[in-house]
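Novice: What follows is a structure written as structure tokens; I'll ask about it next.
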Amino acid sequence: MHKIFIIFGLLSLCAAHSLRDLSNKDEEDPPSSAPGVRKRRMMSEEDQKTVDYYMDKLNKLADEKHPEEIERHKNPELVAWDRKRDSVLNPEEQGKFFQGDIVLYPEQAKALYEQALTEGKTRVKRKFIGSNLRRWDASRPIIYAFDGSHTQREQRIIELALEHWHNITCLNFQRNDQANSGNRIVFTDVDGCASNVGRHPLGEEQLVSLAPECIRLGVIAHEVAHALGFWHEQSRPDRDQYVTVRWENIDKDSKGQFLKEDPDDVDNAGVPYDYGSIMHYRSKAFSKFDDLYTISTYVTDYQKTIGQRDQLSFNDIRLMNKIYCSAVCPSKLPCQRGGYTDPRRCDRCRCPDGFTGQYCEQVMPGYGATCGGKISLTRSTTRISSPGYPREFKEGQECSWLLVAPPGHIVEFQFIGEFEMYCKIRHSLCMDYVEVRNSTDFANTGMRYCCYGTPPTRIRSATTDMVVLFRSFYRGGKGFEARARAVPEAGNWNSWSPWTACSATCGACGSRMRTRTCPPGNACSGEPVETQICNTQACTGMCAQKREEEGQCGGFLSLLRGVRCRQEKTVMAPCENACCPGFTLQRGRCVR
């Protein structure tokens, strides 16, 4: 069966709005594990043993580096039950694979271990998404198929997630269940939620496993993002500038899941770290007890932003388009508010949440209520609130405000009165929320506020503008009320802290950070944290590199038949790449 996606009006409307759960299974659908379905494995038994070997060594190495332990008296069965409850929200964390849902090839597992051994000493060159070998050809449809292990309803939901990726990027997907060779994605139900990262470099099929608990649009979009080349957000080389990993709170056998990627392997295309990414772990992922944080955000008000599995963030989409679609539109539009030229419609901009219009020049109108808009502030207080406050708002209502202070002023925002927005308290995660974007780039996900009790934070903008978003996806509630005003851009910051050490020695592969604080009572403008690329000189000298050599294959049958295989070997050789992915060499320096 061949099928090329076209844009269906109803599906587009559903997909563009939000990747939410759908209703219960259709009664006519057969069980997902229907008899007669061909059983598959994510990889061969021999390859699995190799990967398990290196993953075990990785966990032991991480445990040696971070030996902190917290002793608690808790029934192991209760701990297992807590994790089973967690799987409802983030089922991809419960898998047996690397970081829960990433299926590594043997050479990848070995390279990860070698990187961990030599961290900060030797550059180990590897071919992950930073290499074109694992990127799909955006000029051709990506072939996908089902192996028969999903019901018709489950297939429809999976295709809706693909349709969403299709609508927001230049990528096209084509179904072909009869294809038996070449690169293609095969959806199966073989082992929880799991996928490889990027295209198979040898032109073979790759499995994306989606068990019944994974059939949610947000989780499917997450796994498809892996197949298209995305790693987890908190694995970025620069993550320590945004979050702190609480090693002492991580389950003993899971510390290897929090290793960072080598800068050589990841091309972030200049897109900043994204707390709201659908690829980010939640706050308590892989914790040894359900009340312990394993990831703490550097700015505490971002804590409830991380870990969502509802929708692709604007920066998730922007990164995918930068990697695959940057050449689609011959000319770029003068997009505002962090927008960029839409590769699906080159005559319009793709806008961050809260903005619309050809150039993102308009504030998005309210949905399900008359609310939001652009408000020009003065020094007098202006109040904004959820629809109907203090009465309860309704499920599905959305409001967007752009608060603008006059020149020489910034925006001051503070919650007042009763506050209630639906959240998952155990997971420290907002389901419905008020989001405040106060940075210099409105493309970045902001701080999300939810749960019960009025947030005490007094928020000030980095510029004359601030965006406030009210989103009620799941249920009604009391909502919020806040006051905003323009305050003079007065008072100075305290001095910057010293720069942190650069995370890499050359090639523009590293970054560094410094911070500053605003004294109480001052209305400081600008950002409290600054990061920059560092050590941009070209890499020279010797690097640990992967080389292919012909040798005897492993396995009894291969030895018996005398089969020869191409094998990887790590050797010291002159560095192949002078610059990290996304940078080019110009006059001895690596520039973007």
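Each residue, glycine too, has its Cβ placed from N, Cα and C.
This is the original sequence, none of the listed changes applied.
Pulled from Swiss-Prot, these are the listed features:
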{"type": "BINDING", "residues": "HIS222, HIS226, HIS232", "note": "Zn(2+) binding site"}
{"type": "DOMAIN", "residues": "127-326", "note": "domain 'Peptidase M12A'"}
{"type": "DOMAIN", "residues": "349-361", "note": "domain 'EGF-like'"}
{"type": "DOMAIN", "residues": "371-487", "note": "domain 'CUB'"}
{"type": "MUTAGEN", "residues": "HIS280 to Tyr", "note": "In e2920; temperature sensitive mutant. At the permissive temperature of 15 degrees Celsius, few animals survive and are short and stouter"}
{"type": "MUTAGEN", "residues": "GLY339 to Glu", "note": "In ju345; temperature sensitive mutant. At the permissive temperature of 15 degrees Celsius, 80 percent of animals are viable. Severe lethality in a sqt-3 (sc8) mutant background"}
{"type": "MUTAGEN", "residues": "LEU469 to Ser", "note": "Partially lethal"}
Novice: Rank aside, I only need the closest one: which of the mutagenesis positions HIS280, GLY339, LEU469 has its C-alpha nearest to that of HIS222 (Zn(2+) binding site)?
Specialist: HIS280
Novice: Across all chains shown, how many C-beta atoms besides its own are within 10 angstroms of the C-beta of HIS222 (Zn(2+) binding site)?
Specialist: 28
Novice: Run through the Cβ atoms and count how many others sit within 10 Å of the one on GLY339 (mutagenesis position).
Specialist: 25
Novice: Mind telling me which of the recorded positions HIS226, HIS232, HIS280 has the densest Cβ neighbourhood, counting other Cβ atoms within 10 Å?
Specialist: HIS280
Novice: According to DSSP, collapsed to three classes, what secondary structure does HIS222 (Zn(2+) binding site) have?
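Specialist: In the DSSP reduction, HIS222 (Zn(2+) binding site) maps to helix.
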Novice: CA-CA, which of the recorded positions HIS226, HIS232, LEU469 lies nearest GLY339 (mutagenesis position)?
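Specialist: Out of the listed candidates, the nearest Cα belongs to LEU469.
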Novice: Rounded to a whole angstrom, what is the C-alpha distance between HIS226 (Zn(2+) binding site) and LEU469 (mutagenesis position)?
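Specialist: Each residue's Cα considered, HIS226 (Zn(2+) binding site) and LEU469 (mutagenesis position) end up 29 Å apart.
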Novice: Roughly how many Å separate the Cα of HIS232 (Zn(2+) binding site) from that of LEU469 (mutagenesis position), to the nearest whole number?
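Specialist: With distance taken Cα to Cα, LEU469 (mutagenesis position) is 26 Å from HIS232 (Zn(2+) binding site).
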Novice: Using DSSP and collapsing to three states, where does GLY339 (mutagenesis position) fall: helix, strand or coil?
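Specialist: SS state of GLY339 (mutagenesis position) = coil.
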